[in-house]
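Undergrad: Encoded as structure tokens, here's the structure I'll be asking about.
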Amino acid sequence: MDKHLLVKRTLGCVCAATLMGAALATHHDSLNTVKAEEKTVQTGKTDQQVGAKLVQEIREGKRGPLYAGYFRTWHDRASTGIDGKQQHPENTMAEVPKEVDILFVFHDHTASDSPFWSELKDSYVHKLHQQGTALVQTIGVNELNGRTGLSKDYPDTPEGNKALAAAIVKAFVTDRGVDGLDIDIEHEFTNKRTPEEDARALNVFKEIAQLIGKNGSDKSKLLIMDTTLSVENNPIFKGIAEDLDYLLRQYYGSQGGEAEVDTINSDWNQYQNYIDASQFMIGFSFFEESASKGNLWFDVNEYDPNNPEKGKDIEGTRAKKYAEWQPSTGGLKAGIFSYAIDRDGVAHVPSTYKNRTSTNLQRHEVDNISHTDYTVSRKLKTLMTEDKRYDVIDQKDIPDPALREQIIQQVGQYKGDLERYNKTLVLTGDKIQNLKGLEKLSKLQKLELRQLSNVKEITPELLPESMKKDAELVMVGMTGLEKLNLSGLNRQTLDGIDVNSITHLTSFDISHNSLDLSEKSEDRKLLMTLMEQVSNHQKITVKNTAFENQKPKGYYPQTYDTKEGHYDVDNAEHDILTDFVFGTVTKRNTFIGDEEAFAIYKEGAVDGRQYVSKDYTYEAFRKDYKGYKVHLTASNLGETVTSKVTATTDETYLVDVSDGEKVVHHMKLNIGSGAIMMENLAKGAKVIGTSGDFEQAKKIFDGEKSDRFFTWGQTNWIAFDLGEINLAKEWRLFNAETNTEIKTDSSLNVAKGRLQILKDTTIDLEKMDIKNRKEYLSNDENWTDVAQMDDAKAIFNSKLSNVLSRYWRFCVDGGASSYYPQYTELQILGQRLSNDVANTLKD
């Protein structure tokens with residue numbers, strides 16, 4: 001989607017000839033420049049009580065799907081600018097219809113001493129309250145973070161932030177007589193907020209939440225956030241979500257996909273981890289006069305010269321799509337909102353104007369300000385209220401009144417909530433007698449039935465469809481349960497079912513599931529307890545104790561027994577996966593190694609009845625190891641990826657088996673008598689001299705092939721110290737093309753080189769000054785060749801004749817081409833020895 005979410009921009013009033021040709025388009029951040037009004041106003045007690053009742057009804061969902069709108073104060077006829085002049089006489093907040101549940105006071109271009117403010121608190125609040133509309137003041141987040149307004153007058157300390165929060169609530173809520181506070185948080189395209197500013201804003205937000213909102217001391221006020229930001233980009237939201245009444249997400253313009261709601265769907269997957277669907281509102285924008293490119297959303301119908309009323313039609317609009325959209329999980333959304341509701345009914349400028357700019361504005365007649373009757377808002381509210389998904393859950397849905405009450409409390413009150421709820425439902429108490437209606441919660445993830453002593457029957461028909469997938473079932477204290485039928489629910493265990501409490505059980509059916517009822521499994525014990533409970537009331541029969549036809553699901557084992565394997569030296573090829581890493585386990589961790597073992601497992605029986613389905617096959621049960629990989633490290637640290645080894649000589653391998661993503665098994669494999677595992681003696685070696693770059697030279701001893709050493713010439717040498725005398729048996733050079741970070745051509749490989757040790761083993765290099773040491777190390781006369789390299793292969797490997805040395809040098813004598821050669825790592829392989837042992841071996 002190639003557009004910026006420049007949402008909720010406000011357009012300055014277009015005043016007479018001076019501003020006629022230009023759009024004063026400002027970001028929603030214009031809120032941040034508005035100072036709170038200092039004058040205190042007493043709101044009548046009646047209005048306070050009415051407002052409190054409205055807030056309670058809204059918060060409890062008694063108003064149905066909500067419709068809210070942002071009214072731009074400078075478009076109210078009472079508003080005047082700093083010059084004292086009226087700006088737009090066409091509209092007034094007083095005419096906002098009852099279909100608007102929440103009206104946001106979105107102020108800008110309105111002077112602090114404008115008559116608008118007295119009209120708001122003395123007239124508009126009362127009038128709108130009487131029709132059932134709550135009013136909420138909107139401010140920008142910069143009012144909280146120290147950038148603008150009151151926040152500039154308070155220090156960023158716990159005490160300062162607490163005082164600032166109180167001042168904000170007083171100035172913007174109490175003194176204006178409104179019903180809550182809305183804080184706008186958007187992306188900053190210039191002068192971006194810092195993490196420190198966001199941290200302060202969050203601290204102040206939390207202090208505000210102590211004062212107002214659902215968790216505040218004054219619960220008669222709403223606390224709302226509106227934003228353009230997704231969850232991952234909004235740390236303030238994540239920190240305050242639990243205190244919000246509503247989250248209003250601005251989705252102005254297309255959101256992708258055929259239905260233009262792809263982004264909304266994606267965002268909701270994250271939002272539902274923090275808020276309920278009943279707190280989530282999505283918003284569109286009416287067309288703002290003189291809007292230019294970047295602020296043209298096309299959320300309402302475009303101007304049609306043949307249909308003057310086109311702007312009042314909602315058919316085919318994005319606004320209607322938003323009204324109809326619902327989350328697929330969690331529940332029904334709270335509702336929708338509109339920005340610039342004072343432009344309701346005005347058609348959008350045609351798409352042919354989509355590239356117009358504020359500096360060269362191509363005007364259209366829809367840019368003119370006109371009176372609105374809020375037709376679109378009325379239609380959208382009606383559309384939502386007539387949506388059958390918002391019908392209240394009744395006795396037809398859930399006959400048992402006690403069950404219905406608990407479901408409404410936890411899931412929501414609307415029919416559409418039932419099929420979307422995807423969390424945990426906990427049912428408790430002896431008032432519930434009938435579970436009919438539970439099946440409607442098709443996406444329920446966990447069901448807890450606790451102390452339902454008057455529920456006598458549980459059957460698959462009464463349980464959610466999700467029980468056939470992976471939903472969890474908990475049953476505790478079901479003392480009155482007589483019939484338990486969990487047949488065909490794909491249950492893999494009976495975990496969560498307190499079978500000891502089902503003391504009145506007369507029959508059960510757990511057949512046609514995926515249970516492991518083998519002798520040592522936990523589910524076998526639970527089965528025997530169930531049978532005992534039935535036997536306390538009647539004789540056990542096939543009809544009253546069904547458990548047959550199980551098809552346990554197979555899993556890869558979490559661990560494998562073999563920690564050290566062995567092959568004889570027989571010159572034969574062996575497969576490590578086949579011999580040491582194999583088998584399948586049930587959910588209860590019963591291990592079945594092969595088809596023969598599975599056949600034996602199938603013969604298992606309880607009370608003479610075979611519990612595994614006769615048509616269940618080993619192929620359907622077993623796990624396939626085809627995607628598994630085996631990484632072998634030989635005694636000389638040579639590495640290969642293969643599950644097959646040929647036992648031709650004594651050798652030892654360290655074996656790592658991975659499932660393609662992670663290592664699942666580690667073992668040691670000996671062939672014949674095995675071999676001593678060597679070490680890379682050069683890993684972490686100290687570079688003591690080089691003809692090249694000293695810092696770069698350290699890279700060849702860091703154990704990583706993601707970096708490389710540049711020789712910067714056809715010849716080069718590096719001298720290094722192993723720290724002590726060691727026994728070296730092999731050496732290995734990883735050439736340029738082994739680089740794991742940057743694809744490197746083999747033409748950059750080293751082709752010729754020499755590995756050397758210091759002749760004089762008694763010399764103390766530490767006592768030399770830097771100049772003398774470099775001269776000494778660079779002199780070929782002081783070194784003895786112990787190996788030569790004459791091949792430009794990717795990994796050059798060669799044996800050494802049990803070389804004893806502490807100080808080594810590697811000389812590059814030529815590359816594979818005219819390019820300067822490179823290499824990534826140098827290894828000296830062998831065993832570490834104490835100085836005493838090394839000296840003894842040398843003698």
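Yeah, the Cβs are placed from backbone N, Cα and C, and that goes for glycine too.
Keep in mind the model shows the original residues, not the substituted ones.
Pasting the feature list from Swiss-Prot:
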- 65-372: domain 'GH18' (DOMAIN)
- ARG72, TRP74, HIS88, HIS107, ASP108, HIS109, ASP184, GLN250, TYR252, GLU288, GLU289, ASN295, TYR339: glycoprotein binding site (BINDING)
- ASP108 to Ala: In loop 2 mutant; does not affect endoglucosidase activity (MUTAGEN)
- HIS109 to Ala: In loop 2 mutant; does not affect endoglucosidase activity (MUTAGEN)
- ASP184 to Glu, Gly, Asn, Ser or Tyr: Reduced but not abolished endoglucosidase activity. Induces transglycosylation activity. Able to efficiently transfer predefined N-glycans from corresponding glycan oxazolines to the Fc-deglycosylated intact IgGs without product hydrolysis (MUTAGEN)
- ASP184 to Phe, His, Lys, Arg or Trp: Abolished endoglucosidase activity (MUTAGEN)
- GLU186 to Leu: Abolished endoglucosidase activity (MUTAGEN)
- GLU186: active site, proton donor (ACT_SITE)
- GLU188 to Ala: In loop 4 mutant; does not affect endoglucosidase activity (MUTAGEN)
- LYS699, ASP702, GLU704, ASP707, THR824, GLU825: Ca(2+) binding site (BINDING)
- TRP712 to Ala: Abolished endoglucosidase activity; abolished activity on both high-mannose and complex-type glycans (MUTAGEN)
- TYR820 to Ala: Abolished endoglucosidase activity; abolished activity on both high-mannose and complex-type glycans (MUTAGEN)
Undergrad: Cβ within 8 angstroms of the Cβ centroid of LYS699, ASP702, GLU704, ASP707, THR824, GLU825: which residues besides those meet this for the Ca(2+) site?
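TA: Output for this site, in sequence order: ILE700, PHE701, GLY703, LYS705, SER706, ARG708, PHE709.
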Undergrad: Could you pull the average pLDDT for the domain 'GH18' (65-372)?
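TA: It averages 96.
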Undergrad: How many Å separate the Cα atoms of ASP707 (Ca(2+) binding site) and GLU186 (mutagenesis position)?
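TA: The Cα atom of ASP707 (Ca(2+) binding site) is 41 Å away from the Cα atom of GLU186 (mutagenesis position).
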Undergrad: Taking 10 A as the limit, how many CB atoms besides its own sit near the CB of ASP108 (mutagenesis position)?
TA: 20
Undergrad: Tell me, which binding-site residues from ARG72, HIS88, TYR252, LYS699, ASP702 are within 10 Å of ASP108 (mutagenesis position) if we use the C-alpha atoms?
TA: ARG72
Undergrad: Among ASP184, GLU186, ASP702, ASP707, the recorded positions in question, whose Cβ has the most other Cβ atoms within 10 Å in this structure?
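TA: Per the Cβ count within 10 Å, the most buried is ASP184.
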Undergrad: Note down the number of other Cβ atoms within 10 Å of the Cβ of GLU704 (Ca(2+) binding site), including every protein chain shown.
TA: 13
Undergrad: Given a 10 Å Cβ-Cβ cut-off, pick out the one of the recorded positions TYR252, TYR339, TRP712, TYR820 that has the most other Cβ atoms nearby.
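TA: When each Cβ's neighbours within 10 Å are tallied, TYR339 tops the list.
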Undergrad: In whole Å, how far is TYR252 (glycoprotein binding site) from GLU704 (Ca(2+) binding site) when you measure between their Cα atoms?
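TA: Distance between the two Cα atoms comes out at 49 Å.
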Undergrad: What is the Cβ neighbour count of ARG72 (glycoprotein binding site) at a 10 Å cut-off, with all protein chains included?
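TA: A 10 Å sphere around the Cβ of ARG72 (glycoprotein binding site) contains 25 other Cβ atoms.
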Undergrad: In the structure shown, with every protein chain counted, which of the recorded positions HIS109, LYS699 has the densest set of Cβ atoms within 10 angstroms of its Cβ?
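TA: Of HIS109, LYS699, the one with the most crowded Cβ is HIS109.
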Undergrad: Fewest other Cβ atoms within 10 Å: which of the recorded positions GLU188, GLU289, GLU825 wins that one? Let me know.
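TA: Taking GLU188, GLU289, GLU825 as the recorded positions, the minimal 10 Å Cβ count falls on GLU188.
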Undergrad: Name the one residue among TYR252, TYR339, LYS699, ASP702, THR824 whose Cα is closest in three-dimensional space to that of HIS109 (mutagenesis position); these are the binding-site residues.
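TA: The smallest Cα gap between HIS109 (mutagenesis position) and any of the binding-site residues is with TYR339.
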Undergrad: At a 10 Å cut-off from the C-beta of HIS88 (glycoprotein binding site), count the other C-beta atoms across all protein chains.
TA: 19
Undergrad: Would you mind listing, in sequence order, the residues at least six apart from THR824 (Ca(2+) binding site) in the same chain with a Cβ closer than 8 Å to its Cβ?
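TA: Listed in sequence order, they are LYS699, ILE700, GLU704, LYS705, SER706, ASP707, ARG708, PHE709, PHE734, ASN735, ALA736, THR738, ASN739.
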Undergrad: Between the Cα atoms of GLU188 (mutagenesis position) and TYR252 (glycoprotein binding site), find the distance and write it as a whole number of Å.
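TA: The Cα atom of GLU188 (mutagenesis position) is 17 Å away from the Cα atom of TYR252 (glycoprotein binding site).
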Undergrad: Using C-alpha atoms only, work out the spacing between TYR339 (glycoprotein binding site) and ASP184 (mutagenesis position) and round it to an integer in Å.
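TA: Spelling it out, the Cα of TYR339 (glycoprotein binding site) and the Cα of ASP184 (mutagenesis position) are 13 Å apart.
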